[in-house]
Amino acid sequence: MFRCGGLAGAFKQKLVPLVRTVYVQRPKQRNRLPGNLFQQWRVPLELQMARQMASSGSSGGKMDNSVLVLIVGLSTIGAGAYAYKTIKEDQKRYNERVMGLGLSPEEKQRRAIASATEGGSVPQIRAPSHVPFLLIGGGTAAFAAARSIRARDPGARVLIVSEDPELPYMRPPLSKELWFSDDPNVTKTLQFRQWNGKERSIYFQPPSFYVSAQDLPNIENGGVAVLTGKKVVHLDVRGNMVKLNDGSQITFEKCLIATGGTPRSLSAIDRAGAEVKSRTTLFRKIGDFRALEKISREVKSITVIGGGFLGSELACALGRKSQASGIEVIQLFPEKGNMGKILPQYLSNWTMEKVKREGVKVMPNAIVQSVGVSGGRLLIKLKDGRKVETDHIVTAVGLEPNVELAKTGGLEIDSDFGGFRVNAELQARSNIWVAGDAACFYDIKLGRRRVEHHDHAVVSGRLAGENMTGAAKPYWHQSMFWSDLGPDVGYEAIGLVDSSLPTVGVFAKATAQDNPKSATEQSGTGIRSESETESEASEITIPPSAPAVPQVPVEGEDYGKGVIFYLRDKVVVGIVLWNVFNRMPIARKIIKDGEQHEDLNEVAKLFNIHED
């Protein structure tokens, strides 16, 4: 009895300041509880009855009083523990609020998601049972469609269902500007400084732009809601219904599929063991950028496999970083030069030399045969017998369109290009549209295509949104794409750009203003498609006073700036503007006209490449 009383007394001494509102002190009574340890508590009726029985002289005497003390003691401990827990939780919430002061909305969103997913617990946000506009996928195409729908129908209710835990964001800075940031917290803030010095977030909009998915059906003026971390696993086209991976169902009136793609791997890596796979990055998302940035500070060697846009951009970014860190950066690919599938051979070779000057060890004509582990390092064996030792691998060898919904939805997959096969209005069915990387569409000028670029996601998403609200417009606006190999070399392209096509290139000497940095300063944005997409050239005329255009340079010359025309049946179907910026409307008009040109040197005058 006295041990119990002593324990309770100890708790009382520590908890009295915390629980003053829990009990009241009564006047002193003659018949106090044994041990004289407690003030009298307000207790439940059952305990009051027990106390009355103990003090009435009923049989049991000391034993009954002992039981009462035990019961009251346990009640004291429980009440004290509850009060202590409540106060600690209040203090924790207060500290979290203080810690959150000064954080950007994007960082608050990221921390909230990270906190919610710790230990596998995900907050259960109830999806609405019905929405007028359902967008599957949370990338650029879906966001462009949502904005387009709301522009044409200001009261529209739009729900985006995204497997990605992040809100919609732009991908180009993940392989470009973010790597050149001086901010040590760039992986947390995801803010980057453009070449013109302006700060920008990779998120299209802050969390405050979106409405709650649960509240979406009841909001008077509509809005855009995003369900993150959710995947649509079943599509019923006839029933206008989808099923999510959590079992919930959503019916819709109009649906857009913008599921994007998944980075391709290499068969040699797929065959390798778990350690090789754990030390390989398939670069695509914010999480991949964060992981690779951390890895680049911890290892001595990184090998980038892939010589296209993404591979070359990442290699240059890591190479420039290596000049300060000393990390070895290797890039290998099967083509003869960087971007060999896009650029004519002479320009591909010149570009490769430029990449080398960024601090990258470039290995062309390299086909990976196997990847293993030797002496704690990764060992890449090439088909020609060469071996490459490295600490980490980054694969950038293209995308595989996400078309799983074709099976349950009964949608057609294009056998040549992959992706959902849609018409010129981007329709797969009367109530289903597809946009972005996953759409294999019919281009009324260039034929059937599938494009994996940011601006195409913007253009196709916007068109799909317009058509979902009744526009019935075909795909005719040619999207563009761009690539920067650091701040000094960049190009913009449009149409069918394939090195297997005949090309004609016209070049001139570059000036100090002919680089991506200057282009950004002029346009005000590093996402150059934002300034070029809306522009149109209404009329093309060749100025009679334009200076004469020299002959095409030969191998080994310096290709400072120029225009490369890609031909099919003597018609220009693609154009690359090499260090020539803010001229995309002219290129777009040339492709749209689809005419044969006797002298492309004259056409090159339209781009004013000889102006200082």
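Cβ from N, Cα, C; glycine included.
Secondary structure at GLY137 (FAD binding site), as computed by DSSP, is coil. Annotated FAD binding site per Swiss-Prot: 137-141, 163-164, ARG171, LYS176, VAL232, ARG284, ASP437, 453-454, TRP482, in sequence order, evidence recorded as experimental evidence.
Residues or ranges marked as NAD(+) 2 binding site by Swiss-Prot: TRP195, GLU492, ASN582.
Taking the Cβ of GLY307 (NAD(+) 1 binding site) as centre and 10 Å as the limit, one finds 31 other Cβ atoms among all the protein chains shown. DSSP classifies GLY307 (NAD(+) 1 binding site) as coil under the three-state reduction. Per Swiss-Prot, the feature NAD(+) 1 binding site maps to GLY307, GLY308, PHE309, LEU310, GLU335, LYS341, GLY398, GLU452, HIS453, TRP482; the stated evidence is experimental evidence.
Looking at Swiss-Prot, you'll find the mutagenesis LYS176 to Ala noted as follows: Increases catalytic efficiency. Cβ contacts within 10 Å of LYS176 (mutagenesis position), excluding its own Cβ and spanning all protein chains shown: 26.
For the mutagenesis result TRP195 to Ala, the note given in Swiss-Prot is Increases redox potential, reacts faster to NADH and forms two-fold longer-lived CTC.
Where Swiss-Prot documents LYS254 to Ala as a mutagenesis experiment, the accompanying text is: Abolished DNA-binding without affecting binding to poly-ADP-ribose chains; when associated with A-264. A simple way to gauge crowding: the CB of LYS254 (mutagenesis position) has 23 other CB atoms within 10 angstroms, across all the protein chains here. Mapped onto three states, the DSSP output places LYS254 (mutagenesis position) in strand.
Here the residue is the original one, while Swiss-Prot reports the published mutagenesis ARG264 to Ala with the comment Abolished DNA-binding without affecting binding to poly-ADP-ribose chains; when associated with A-254. Just so you know, the Cβ of ARG264 (mutagenesis position) picks up 14 other Cβ atoms within 10 Å once every protein chain is counted.
In the three-state DSSP classification, GLU313 (mutagenesis position) falls within a helix. In Swiss-Prot, a published mutagenesis experiment is listed as GLU313 to Ala, annotated Increases catalytic efficiency 30-fold. Increases affinity for NADH 20-fold.
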Per 10 Å Cβ neighbour count, which of the recorded positions ASP164, GLU313, GLU335, GLU492 ranks highest?
GLU492
GLY398 (NAD(+) 1 binding site), number of other Cβ atoms within 10 Å:
15
Which one is it: of the binding-site residues GLY307, GLY398, HIS453, whose Cα lies the shortest distance from the Cα of ARG264 (mutagenesis position)?
GLY398
Candidates ALA141, ARG284, GLU313, namely the recorded positions, that fall within 10 Å of GLY307 (NAD(+) 1 binding site) by Cα distance:
GLU313
Compute all pairwise C-alpha distances among GLY307, GLY308, PHE309, LEU310, GLU335, LYS341, GLY398, GLU452, HIS453, TRP482, the residues listed as binding NAD(+) 1, and give the largest one in whole angstrom.
21
Local Cβ density at PHE309 (NAD(+) 1 binding site) - other Cβ atoms counted within 10 Å:
24
If you compare CA-to-CA distances from GLY398 (NAD(+) 1 binding site) to each of the recorded positions ASP164, LYS176, HIS453, GLU492, which comes out shortest?
HIS453
For GLU335 (NAD(+) 1 binding site), the one of GLY137, ASP164, GLU313, TRP482, GLU492 that lies nearest, given that the recorded positions are compared by Cα:
GLU313
Using C-alpha positions only, work out which of the recorded positions ASP164, LYS176, TRP482 is nearest to ASN582 (NAD(+) 2 binding site).
TRP482
